[in-house]
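> Please read through the structure below; I'll follow up with questions.
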Amino acid sequence: MARPLVPSSQKALLLELKGLQEEPVEGFRVTLVDEGDLYNWEVAIFGPPNTYYEGGYFKARLKFPIDYPYSPPAFRFLTKMWHPNIYETGDVCISILHPPVDDPQSGELPSERWNPTQNVRTILLSVISLLNEPNTFSPANVDASVMYRKWKESKGKDREYTDIIRKQVLGTKVDAERDGVKVPTTLAEYCVKTKAPAPDEGSDLFYDDYYEDGEVEEEADSCFGDDEDDSGTEES
């Protein structure tokens, strides 16, 4: 009897999963929502040091379509986020997650949208960049966008936007403690890279211990949070 065909998306996701095990992205931890289901990932995002998100533990979900990587996954925050480009539902409004169609009304170039050469790693890097550099030209949360622009234009004197973010960061500590997660608070901790050990047979496909002994990246600027002009960087 012939074996059922395995969708190519499963093979692609398995390869990406292994790649993220061997070369983790700084500031992220990924697990499966349900063991054995490659189409639903849980993502933990750690707030980059030297930004208003420092010390934060933000949880999200990545849901992949059956025709991945030809169609983009959906990225939704489970943690409540106050951000110009995040809807109240937690859905993220970012070009890389939009289908590769020519839509002149969107204001986006086709090259800015999803294409099959993109992957989970590029999505994660785009999301962390978006947190620090919101796009106020096409906001998903208008009120957050207005607050952010006031903060930006006042050069940090108007703190309504950042005060909300800091309150949300403090609120995530409960989730981190409940999940037994140690959140990085220094650049050295944030930039540490560890290689996940090969999973035992029958174990979860992902590594469980993010923080192990590892080498800190020699180039600190390879990590998020060093740019003096970053909009999310705390000002004195």
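Backbone N, Cα and C atoms are what each Cβ position is placed from, and that goes for glycine too.
At each noted position, the model has the original residue.
Grabbed the feature section from Swiss-Prot, which reads as follows:
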- 8-174: domain 'UBC core' (DOMAIN)
- TYR87 to Ala: Decreases polyubiquitination of NFKBIA (MUTAGEN)
- CYS93: active site, glycyl thioester intermediate (ACT_SITE)
- LEU97 to Ser: Loss of function (MUTAGEN)
- ASP102 to Ala: Inhibits polyubiquitination of NFKBIA; when associated with A-103 (MUTAGEN)
- ASP103 to Ala: Inhibits polyubiquitination of NFKBIA; when associated with A-102 (MUTAGEN)
- SER129 to Arg: Complete loss of activity, when assayed in a Sic1-SCF-cdc4 ubiquitination assay (MUTAGEN)
- GLU133 to Arg: No effect on activity, when assayed in a Sic1-SCF-cdc4 ubiquitination assay (MUTAGEN)
- SER138 to Ala: Decreases monoubiquitination of NFKBIA and inhibits polyubiquitination of NFKBIA (MUTAGEN)
- ARG149 to Ala: Inhibits polyubiquitination of NFKBIA; when associated with A-147; A-147; A-150 and A-153 (MUTAGEN)
- LYS150 to Ala: Inhibits polyubiquitination of NFKBIA; when associated with A-143; A-147; A-149 and A-153 (MUTAGEN)
- SER203 to Ala: Abolishes phosphorylation by CK2. Impairs nuclear localization; when associated with A-222; A-231; A-233 and A-236 (MUTAGEN)
- SER231 to Ala: Abolishes phosphorylation by CK2. Impairs nuclear localization; when associated with A-203; A-222; A-233 and A-236 (MUTAGEN)
- SER236 to Ala: Abolishes phosphorylation by CK2. Impairs nuclear localization; when associated with A-203; A-222; A-231 and A-233 (MUTAGEN)
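Would you situate these features in the structure and describe their surroundings?
Following the DSSP three-state reduction, the secondary structure of TYR87 (mutagenesis position) is coil. For TYR87 (mutagenesis position), other Cβ atoms within 10 Å of its Cβ number 15.
Sequence-distant neighbours of CYS93 (active site, glycyl thioester intermediate) (same chain, six or more apart, CB under 8 Å from its CB) are ASN85, ILE86, TYR87, SER138, PRO139, ALA140, listed in sequence order.
For LEU97 (mutagenesis position), the same-chain residues 6+ apart in sequence whose C-beta sits under 8 angstroms from its C-beta are PRO72, PRO73, ALA74, PHE75, TRP114, ILE123.
Classification of SER129 (mutagenesis position) by DSSP places it within a helix.
Secondary structure at SER138 (mutagenesis position), as computed by DSSP, is coil.
Within the same chain, residues at least 6 positions away in sequence whose Cβ sits under 8 Å from that of ARG149 (mutagenesis position) are THR136.
Taken residue by residue with DSSP, LYS150 (mutagenesis position) is part of a helix.
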> Round to a whole number and give the Cα-to-Cα distance in Å for the pair SER129 (mutagenesis position) and LYS150 (mutagenesis position).
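Counting only the Cα atoms, the answer is 20 Å.
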> How does the model score the domain 'UBC core' (8-174) in terms of mean pLDDT?
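It averages 90.
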